[in-house]
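Noted in Swiss-Prot for the protein shown:
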- G39, K40, G41, G42, V43, G44, K45, S46: ATP binding site (BINDING)
- Q8 to A: Does not affect binding to FlhF, but abolishes its activation (MUTAGEN)
Amino acid sequence: MQMNRYDQAATLRAKMEKRERVLPMVYSQKAKTLAVISGKGGVGKSNITLNMALALQDKGKKVLLIDLDIGMGNIDILIGNSSSATIIDVLTDRKPLLQSLSVGPKGLRYISGGTGLDVMFQLDQRKWTFFANELSHALSQFDYVLFDMGAGLSKDQLPFILSAEDILIITTPEPTAIMDAYSAVKHLVLTENKLSMKVAVNRCRDQKEGLDAFARLSRTIHMFLDVQVQFAGSVSDDVIVSKAVVEQVPFFIKSPQAKASRSVRILADALFEREETRHKEDKQTFIEKLSSFLMRRA
């Protein structure tokens, strides 16, 4: 049956309204984005993300750390702070992101994941769009934005992970951690097979142990998934890390020359040393990619 002009106009309006609901305002993106993930909890993901952010901040960069482990965030605990606003306030109460940031050591800006239930499942499309708009604004204000994702991969975390320029997978030399990291990569490539994925191996006795663990993981990924991952580096198994956690002081602050601190400094340099050129060559910005996911959800 042929649509009359009235029906066509109504259909067009509906499509435009839907598009307006899901497309955020796009600011000029300045920041480079990194999503940090792990296959399971307990591998030191949040600790590495925090201290790597501090290493970048120490080099004079403007860094924003976003704790997207909603309701289970560790950044406040690791810093020894109690934030007045969390990501939950931004997501549920439409509080502006930049006004909700806390200030950590070395002037690091961050937003806590908060505590309580995961609220992302309760977000409607308008709240998603509001949050994306806030992120777009933040990306124009910082040099680097690091997303500390929750352990495992939930449906609501995927858009943020897949939209980032780089994905850093944290694992340890333990066989179970290696297998969990493989499962995380498999889940990602089944959704999107053109991703920039790098691996950092935590709690290594020496560089060789980190390289050996990466080699096992990389071989398995290549054999069964036919994709490549890159070695970002390893982080030394250092007693200063557990002491810093107990004292609620980032180990990069507590002991800047400790083995673990030197490791995250090298890791940060390795991750971002060549990103300037590649960042300019990217066809889509973080927000453009995220918007496409929002359109699919609508």
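FYI, residue positions are counted from 1 along the chain as it appears here.
Just so it is clear, glycine is given a Cβ too, placed from its N, Cα and C backbone atoms.
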Measure from the Cβ of G39 (ATP binding site) and count the other Cβ atoms within 10 Å, all protein chains considered.
24
Please classify the secondary structure at G44 (ATP binding site) using three-state DSSP.
coil
Taking every protein chain shown into account, which of the binding-site residues G41, G42, G44 has the largest tally of Cβ atoms within 10 Å of its Cβ?
G44
Around the ATP site recorded as G39, K40, G41, G42, V43, G44, K45, S46, what other same-chain residues have a C-beta within 8 angstroms of the site's C-beta center?
S38, A151, I170, A177
Which has the fewest other Cβ atoms within 10 Å: K40, K45, the binding-site residues listed?
K40
For G39 (ATP binding site), what is the secondary structure state per DSSP, taken as helix, strand or coil?
coil
Cβ neighbours within the same chain of V43 (ATP binding site) - under 8 Å, at least six residues apart:
I170, T171, T172, A177, N202, R203
What are the non-local neighbours of S46 (ATP binding site), defined as same-chain residues 6+ apart in sequence with CB under 8 A from its CB?
D67, D69, G73, N74, I75, L78, D148
